[in-house]
Amino acid sequence: MRRLLEPCWWILFLKITSSVLHYVVCFPALTEGYVGALHENRHGSAVQIRRRKASGDPYWAYSGAYGPEHWVTSSVSCGGRHQSPIDILDQYARVGEEYQELQLDGFDNESSNKTWMKNTGKTVAILLKDDYFVSGAGLPGRFKAEKVEFHWGHSNGSAGSEHSINGRRFPVEMQIFFYNPDDFDSFQTAISENRIIGAMAIFFQVSPRDNSALDPIIHGLKGVVHHEKETFLDPFVLRDLLPASLGSYYRYTGSLTTPPCSEIVEWIVFRRPVPISYHQLEAFYSIFTTEQQDHVKSVEYLRNNFRPQQRLHDRVVSKSAVRDSWNHDMTDFLENPLGTEASKVCSSPPIHMKVQPLNQTALQVSWSQPETIYHPPIMNYMISYSWTKNEDEKEKTFTKDSDKDLKATISHVSPDSLYLFRVQAVCRNDMRSDFSQTMLFQANTTRIFQGTRIVKTGVPTASPASSADMAPISSGSSTWTSSGIPFSFVSMATGMGPSSSGSQATVASVVTSTLLAGLGFGGGGISSFPSTVWPTRLPTAASASKQAARPVLATTEALASPGPDGDSSPTKDGEGTEEGEKDEKSESEDGEREHEEDGEKDSEKKEKSGVTHAAEERNQTEPSPTPSSPNRTAEGGHQTIPGHEQDHTAVPTDQTGGRRDAGPGLDPDMVTSTQVPPTATEEQYAGSDPKRPEMPSKKPMSRGDRFSEDSRFITVNPAEKNTSGMISRPAPGRMEWIIPLIVVSALTFVCLILLIAVLVYWRGCNKIKSKGFPRRFREVPSSGERGEKGSRKCFQTAHFYVEDSSSPRVVPNESIPIIPIPDDMEAIPVKQFVKHIGELYSNNQHGFSEDFEEVQRCTADMNITAEHSNHPENKHKNRYINILAYDHSRVKLRPLPGKDSKHSDYINANYVDGYNKAKAYIATQGPLKSTFEDFWRMIWEQNTGIIVMITNLVEKGRRKCDQYWPTENSEEYGNIIVTLKSTKIHACYTVRRFSIRNTKVKKGQKGNPKGRQNERVVIQYHYTQWPDMGVPEYALPVLTFVRRSSAARMPETGPVLVHCSAGVGRTGTYIVIDSMLQQIKDKSTVNVLGFLKHIRTQRNYLVQTEEQYIFIHDALLEAILGKETEVSSNQLHSYVNSILIPGVGGKTRLEKQFKLVTQCNAKYVECFSAQKECNKEKNRNSSVVPSERARVGLAPLPGMKGTDYINASYIMGYYRSNEFIITQHPLPHTTKDFWRMIWDHNAQIIVMLPDNQSLAEDEFVYWPSREESMNCEAFTVTLISKDRLCLSNEEQIIIHDFILEATQDDYVLEVRHFQCPKWPNPDAPISSTFELINVIKEEALTRDGPTIVHDEYGAVSAGMLCALTTLSQQLENENAVDVFQVAKMINLMRPGVFTDIEQYQFIYKAMLSLVSTKENGNGPMTVDKNGAVLIADESDPAESMESLV
């Protein structure tokens, strides 16, 4: 019987589902990177830049401290009177007879494969390698094009052009730059010589269709997403990127729009724009830039990369004199927001409509001017209002001058009437704007009417609403707020009215009798409204094309899946497809607006929804019915509203008269019928498209379409009214649809009965199986059990967490998506992983891009919901509005008794599977102050022992996480008392040990065998060197961090809690690396792609950027090649012995390690600053120079190039990432640079290790004598004392003390200089090497800033001192050493330090000697007050590696 019922269950489920489900349009949520709409008011790329002491050329940016207003400090020309860009006023531009047709040469040819595109960090530039020439248009000669640059705005077609025409700006501006090839060989040379250059400005305007000519450019943009990326472009025709007609253009003389702002540019600004679709436009908004801070890189979206417009001053703007080029109206070329020419509207609609009562008989209507004006100026506003009373319909219209306040007072208002208001802007020649939102007002309740929905926005009549009640639901076209007013109705009207240009008004909409009853009328009091009540514009060509694939119903529009906030989100006409195609990546964790920052603005957000419904709200005097109330059913069936005797059901019909299903998320018996009178306008519209397809009757339903538990759906008796589709025709008889309805209902009822029987039987079987398990679902069998069954998988199956009976239910039916499980077949053997990564890196990292796109798409078709996160009671608990917790995998807290227990189980956290372990991790956001108690409650309830934190509290001036632990002593968070026990600081991370105690659990209570269950230990591993939306500079420290935090987990503890700021990007990267390291150890295979796709189904956006995805592979490659090299001190002798034994090929592991130390990835050792011509003479040895990532920068001197460079590198120590600075012995002409470095970086210790004594006296001594100070402009250097310190072998260290005094203020810096003898000394015992190290370590404890170490070249001696210092500190603190990591990190940060295997072998010898000294009881050597060494080592000077081993 069971074998028979198992397949029946699936067949019946699919059959029933397919009969009631419908088409759904999905919208991707805003990602962490998608900062777009959240920061539109900010100019620039949202990068908050701190003033840096190091930079290359004069640094500038589009915002912040180096923004346009500060450009003049480094480029004086930026303050000139003839600057660009400008706003061009067409009416003041004169026609210049000298400006005739442009002559283009080569523009019609396809570009060669040498043309390439580069992300410069400020823009995206195309470097033209072919010959493109321009003449005419008043240019002084024949000019050659060299490069193309782009400027764009923030998001979604917002203004981004630099120039504007009549105040109108465009989404993108393309600029083509030219130079005179007869005079110069390059564009840059012409600029440096300050000679005339040319520039074309071409505007891009949004269009409903893709522009195929832009395809090579858009494809190229996807290859240069990150800063400094370059790619070759597919062939394109440059002429196709220009307007179709080149006759209409403006000419003026201006400047470059970026520093140096040279006023040498002859500008040609084309009047006609080039079309670009929203989908293509998204490629610009996905571009990243980087901000370098010290040697940590942060990644930001590059947006708003345009300069503010400048004054025209005494310049004249001219127009071309090409005949007939200026005849057309401007709207033929400057398209309306929907991208069609059919809509000749004056402006966008007036916004911010409000209706407020002044007294008992008067109302005030207010609005704001339109956001965009196509035909300025606005002359006046037309205010229309209509009302209905006792079936009499009236309407009045009056005008209001635009120069007065935008308010109107309506007198003699009756409290018993329903009023509808709308406003329209009127320009010259009686051109009018779109209508504003239609506001419905009755008594003290205001509602917005738009399309198929009515939303209330009024004020309370009984009691004030709570802040949660007034919180907006989502952004969109309507506002949904509540104020405690009893409100229970549904409007299912779809308006199709006239265009704004003045055609006759027709209305295809009716408010149901239920609506009127909800507004105070008796049932059925009004059957329809006059045809002039709700006129809206006829759909444009763009919307028609959208609706061709999705016909509009008279009863309801198609529903949409949840948008960023989980609400059903419809598309606006002309925008829907493009919005639906937004790339998930267009978002920044870093760029998002945090919830707490926007609390004040929440009331201005709007909700997108294609579902016609209204949430039933109650004031404090009306009790809310419970789910068990007889007034409604629990599972979304008929819902009876008090005051209505009966619910009626209507099935709408499609155009062909066949049965039409309700929208997704709505059962057919929940659709409200409305009367839609047939009109000629609709008939013409529907019949005008011969290719319009019929709507299929069956579509998959989106389980994401949900309603709150207070939503009620009311139906109206269809017998009273006719129903109509988009085409006018006689209404069908009542029996035509009642008989099929009865048949279908009967079949559905029979199927449901059978389905319930199957479910009961199925559940009974599962209960028998799971007997003995406390949870509803059985635990997934171990990998061994699955292997015995022949279905062994690489990872555990997806786990879903069923609602507890005590948890609040937001929706009646919570669906569980079917999630695929990664297979062992996808795993890559470790031996092939190196080759695999090489393939991914090939072809400009194309393999990584393809993989990550697959990751982004993997959850697109899964209807995974996050309704609890979107619930109004929980929204304030989310740090970011678009980072939500999936319902099926969310961590549920135990509800708190009493205090709002209904929603106290929510926290923005999800269980995430690990390698062969379900729920191995909890991925969560950085706690908000308001969620500290929930955070620690979750840690207690989940028995978490390890917290992994991968964010700093503040990054780039923005709050990323609140400090949820006490700085010292104890702090109480709800019932949990947290005590800080210890803090250990490392170079890249910090470890904190907490004791947590639950005050509600008593010591030794029953069931507590240990007697101390009320107190636990929690360890926090906090990584401090990982930038938001970016990746760490080096993989080795991350591997150490992951391994140590993973090893600290105890078997009896619960999941590891991992969080960053949003809990997705860096959190996901950590989880993947940790799990893959475990898989490598267990099976010697790797499956990054499969595992990431799997965990993406458990929390959204895990591993947020492609850069993070690449970093995972880099880190795993490092782990595979280097293996684990950390060794405890008691095993060091045997370990060294093992790596000295030759292998099969005759090579020892020591040799293999050293090869990895010296072979570094090219991207880590870029040294282009050191190789500049102006800096080459500052290097003693060209083979020992700083890598760009770790280069020490100087504060540049004003007006002098290259003054920021010095041959010096940061080196990571044990306690700080910049603990040391290794540099060369100063050259005579770099001595002042050396002291500037000390001054800039507050260094207080200098260790001088001369490799030989061959330096001349004047070169050897770079410090001043006692008699005379050294003047370094901003400060002076004075020698104040000189001492000597004797070592055990009678060698001496000469100690100089200097004072650096500022010339402008009282700041003083004390510096101690150690002039050391030859070190390490080959004639002395190896163990004596640590004498000098101990002296330096002890001195460093009392001083701040990095320790500067130098030998002649800044190479092996200095590197050896840093390495041994770090390793000795590691040995003291951890009783373990990692020679390989320390040596490789030094070579990564300063290439060329260790070049000989004997140098690497010496480090092992020294550490063996130090370990032997500790084992023999001789602790570290110290120095007494007089400088004498208290413990001297008398070891044999002939120590060798063999003897040490």
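Glycine is treated like the rest: Cβ placed from N, Cα and C.
The domain 'Alpha-carbonic anhydrase' annotation in Swiss-Prot covers 58-321. Annotation comment: Swiss-Prot describes 848-1119 as domain 'Tyrosine-protein phosphatase 1'. Under its mutagenesis annotations, Swiss-Prot gives Arg958 to Glu the following note: Loss of dimerization; when associated with E-960. For the published mutagenesis Lys960 to Glu, Swiss-Prot gives the following note: Loss of dimerization; when associated with E-958. Marked as substrate binding site by Swiss-Prot: Asp1028, Cys1060, Ser1061, Ala1062, Gly1063, Val1064, Gly1065, Arg1066, Gln1104. Under the heading active site, phosphocysteine intermediate, Swiss-Prot lists Cys1060, citing sequence analysis as support. Under the heading of mutagenesis, Swiss-Prot lists Asp1305 to Lys and annotates it as follows: Loss of dimerization; when associated with K-1306. According to Swiss-Prot, the experimentally introduced change Asp1306 to Lys is described as follows: Loss of dimerization; when associated with K-1305.
Mapped onto this structure are the features recorded in Swiss-Prot.
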| residue | record | DSSP class |
| --- | --- | --- |
| Arg958 | mutagenesis position | strand |
| Asp1028 | substrate binding site | coil |
| Cys1060 | active site, phosphocysteine intermediate | coil |
| Gly1065 | substrate binding site | helix |
| Gln1104 | substrate binding site | coil |
| Asp1305 | mutagenesis position | coil |
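The Cβ of Gly1065 (substrate binding site) has 31 neighbouring Cβ atoms from other residues within 10 Å, across all protein chains displayed.
Cα separation, Cys1060 (active site, phosphocysteine intermediate) to Lys960 (mutagenesis position), rounded: 8 Å.
Here Asp1306 (mutagenesis position) is compared against the binding-site residues Asp1028, Ser1061, Gly1063, Gln1104, and the shortest C-alpha distance is to Asp1028. Considering only the residues assigned to substrate binding, Asp1028, Cys1060, Ser1061, Ala1062, Gly1063, Val1064, Gly1065, Arg1066, Gln1104, the longest pairwise Cα distance works out to 12 Å. Per-site Cβ counts within 10 Å over the recorded positions Asp1028, Asp1305, Asp1306 peak at Asp1028. Taking Arg958, Lys960, Asp1305 as the mutagenesis positions under consideration, the smallest Cα distance to Ser1061 (substrate binding site) is found for Lys960.
Ranked by CA distance from Gly1065 (substrate binding site), the mutagenesis positions Arg958, Lys960, Asp1305 have Lys960 at the top as the closest. In this view, Ser1061 (substrate binding site) is surrounded by 29 other Cβ atoms within 10 Å of its Cβ, with every protein chain counted. By the criterion of other Cβ atoms within 10 Å of the residue's own Cβ, the least surrounded of the mutagenesis positions Arg958, Lys960 is Arg958. Measuring Cα to Cα from Lys960 (mutagenesis position), the binding-site residues that fall within 10 Å are Asp1028, out of Asp1028, Gly1063, Gln1104. Taking each Cβ in turn and tallying the other Cβ atoms within 10 Å, the top scorer among the binding-site residues Gly1063, Gln1104 is Gly1063.
Looking only at the domain 'Tyrosine-protein phosphatase 1' (848-1119), the predicted model's pLDDT averages out at 90. Each residue contributes its Cα atom, and for Gln1104 (substrate binding site) and Arg958 (mutagenesis position) those atoms are 19 Å apart.
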